[in-house]
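Quick look at what Swiss-Prot annotates:
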- Asn129 to Ala: Decreased NEK8-binding, but no effect on INVS-binding; when associated with A-209 (MUTAGEN)
- Asn209 to Ala: Decreased NEK8-binding, but no effect on INVS-binding; when associated with A-129 (MUTAGEN)
- Gln433 to Arg: No effect on interaction with INVS, NEK8 AND NPHP3, nor on ciliary localization. Unable to rescue ANKS6 knockout in a heterologous system (MUTAGEN)
- 773-836: domain 'SAM' (DOMAIN)
- Arg823 to Trp: In cy; loss of ability to self-associate, does not affect interaction with Bicc1; loss of interaction with ANKS3 (VARIANT)
Amino acid sequence: MGEGALAPGLQLLLRACEQGDTDTARRLLEPGGEPVAGSEAGAEPAGPEAARAVEAGTPVPVDCSDEAGNSALQLAAAGGHEPLVRFLLRRGASVNSRNHYGWSALMQAARCGHASVAHLLLDHGADVNAQNRLGASVLTVASRGGHLGVVKLLLEAGATVDHRNPSGESTASGGSRDELLGITALMAAVQHGHEAVVRLLMEWGADPNHTARTVGWSPLMLAALLGKLSVVQQLVEKGANPDHLGVLEKTAFEVALDRKHRDLADYLDPLTTVRPKTDEEKRRPDIFHALKMGNFQLVKEIADEDPNHVNLVNGDGATPLMLAAVTGQLPLVQLLVEKHADMNKQDSVHGWTALMQATYHGNKEIVKYLLNQGADVTLRAKNGYTAFDLVMLLNDPDTELVRLLASVCMQVNKDRGGRPSHRPPLPHSKARQPWSIPMLPDDKGGLKSWWSRMSNRFRKLKLMQTLPRGLAANQPLPFSDEPELALDSTMRAPPQDRTNHLGPPEAAHAAKDSGPGNPRREKDDVLLTTMLRNGAPFPRLPSDKLKAVIPPFLPPSSFELWSSDRSRTCPNGKADPMKTVLPPRASRAHPVGCVGTDGAAGRPVKFPSISRSPTSPASSGNFNHSPHSSGGASGVGSMSRLGGELHNRSGGSVDSVLSQIAAQRKKAAGLCEQKPPCQQSSPVGPATGSSPPELPASLLGSGSGSSNVTSSSKKLDPGKRPPSGTSATSKSTSPTLTPSPSPKGHTAESSVSSSSSHRQSKSSGGSSSGTITDEDELTGILKKLSLEKYQPIFEEQEVDMEAFLTLTDGDLQELGIKTDGSRQQILAAISELNAGKGRERQILQETIHNFHSSFESSASNTRAPGNSPCMAGWVRPEETVSSRR
């Protein structure tokens, strides 16, 4: 506390202790007591101020302190006032109290050489090894002042000579002793030339070679700096090392020369074996500095002068060869290896070798050279990684470097183990465990399999760079002379190498021969394109089955054509369902339009529902601009021309979809001003005959999980709404965001479609409709929020989408959702869905109108059936539907 804030009585007590006025201190501490006859001479009488302070009433505390934390006892001890110190101790003053700088009363007495006061404090339990915030002990401050009697008293009381704090105790500052300067009592006595104290400390076993950790100076160097020959002689006689070097690479002899102490220099000259460096030697850098500068000649001179320099280590345990490998200087690496540098030495921090450093920094030529020179590829760093493991951790590893290390590792495995590492190990393979590559069970792991997968990854990445951006491998190029409709779609790669779904035979033949048109070669590339466009990482190698990444729930600006409001009020007051699905690609066993379609059905395509004019099943042979009607096959055919860029947008963002819709709306605005009549669209199903067609199994992908149409052979009535179709009042905006993973074979495709069809059959009550129910949409929302565990709650309470959009926080709690974070996620989704409904409805109506106008304008330019281009999987109007097997 500041002195100005002290009470008058406290100020009087501190002043009396500083001056040794025991009488005033007694009157302040013991109101009503008799004056003490032992007041020291020279002490000023307190006078009327003390009397007024005493008359004020309250007694003064004995441990009061000033603004620096100095107590009354410390002030009395520093002044050497023994009677006052004795009186304060009798009144209960704390003997080990510290001021703000860590000084105690004993340190104050030792600093000033008051032996009697120090003895009195020691008798009352003062800490003889106390240290201040700078790490100076009681013995150090006494030695600095040259107080031989106090030093002897402290040593006899048990003071530590070198006070190295072996117990690890902390100083008053809170820092450990090792963080301080490390000045011992002997160094303090030598620095100030107290020869008698030096002799006493040496007799008590002081270390003459203790050095200050910051500057590296020893007591002998301090004596040489001071110029005390007698002190230097004492230290040398007690074993001081004259060859000790400080941080400036100087000995005590050089210090004496610099200070021009000729007598000291003459005495130390014959004792010192480390001679001073010449000016040229001082200017010459060491081998590490020469490597950093890239000075080949200087490194060669240093290595020629002393070959041991090539294996020196720095503070991190790194060698010159490691530094050269990091910097990528092949000539220096060759020079060091020729000078017998240890290629397999590991640093002390991470355990890396020169080969690991060169591998990690991508210095391929150095890696080749070190491998040719016999560097050990099996050495592991402290984290267990080898050089091959490090190159696999790089974001963009060099293919040749990976191949080089892999071949060497496989050769080592073959030479040492006799079998590839991915096979079941023999009994003697335990000896290879410390260096063998981590492997998976059986033939799914091992070095060879690992390299095979990595090679596939690099090959496919290079192939993708040759394709047009966003072009899927299994889809035909858009017509260059016709407008492209920028809509979003979701496609799935074909599972087998079939070219008969590419439309015209000549196009299929060309696609089969050429690289970009081969579905088998590039079916995984489509998924790679989707994954890269979505910004998804590669958790596994591309040769494995890549699963589509489902993005989180989109922000309020999200809008997707297939996820907007699916009910629309017509001028006549009826509801218009807005969500339908285009005809699927027909299987090879059930040709519906295009010649020779793929039996496994390619990627299912999702489009927004489009309101059309009434359909006429009887006029199936005529052109109808509704692709959803029984006679809409030609409409679907024309759709392929308009949807050129349709398949290139798989996995795109919602913002890109909006921009594409806006561009298309501008293009199609002037084509037709006629507004389509609002009428219910017919169910999905391409047909050219008067009888309704049968839907082949595993053709349509719908719902949040892209489930397929049921495999049951129920027929769709084009005049009726599917019984489990979308409700006319449903207002869900749950989008289907991602494509299904690309299966690798027909068997997998069939099993997946069968199981998903069975699930959809259950949810839709056995209907073969391709539309999405409220339950599917609600399930999709919960899946996107990663809250599938709450789905049974909504199913049990029969909560549909319309009820879901009205839920509040209290409703969710009543349903049993107790987690605050989960409720907030659901409420945010509900708010987002409700907020964007009006805007989505308006944009969707305009898009549908423009879409309809485009179809009407293309009706007048319909091509001849033989010349009309037909995309893969699309139906032709002149072909009939074959019956299901």
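Heads up, the Cβ atoms here are built off N, Cα and C, so glycines get one too.
Restricting the average to the domain 'SAM' (773-836) gives a pLDDT of 84. For the pair Asn129 (mutagenesis position) and Asn209 (mutagenesis position), the Cα-Cα distance reads 21 Å. Each residue contributes its Cα atom, and for Arg823 (variant position) and Asn209 (mutagenesis position) these two points are 70 Å apart. Contacts of Asn209 (mutagenesis position) defined by a Cβ separation under 8 A and a same-chain sequence distance of 6+ are given as Ser218, Pro219, Gly239, Ala240, Asn241, His244, in order along the sequence.
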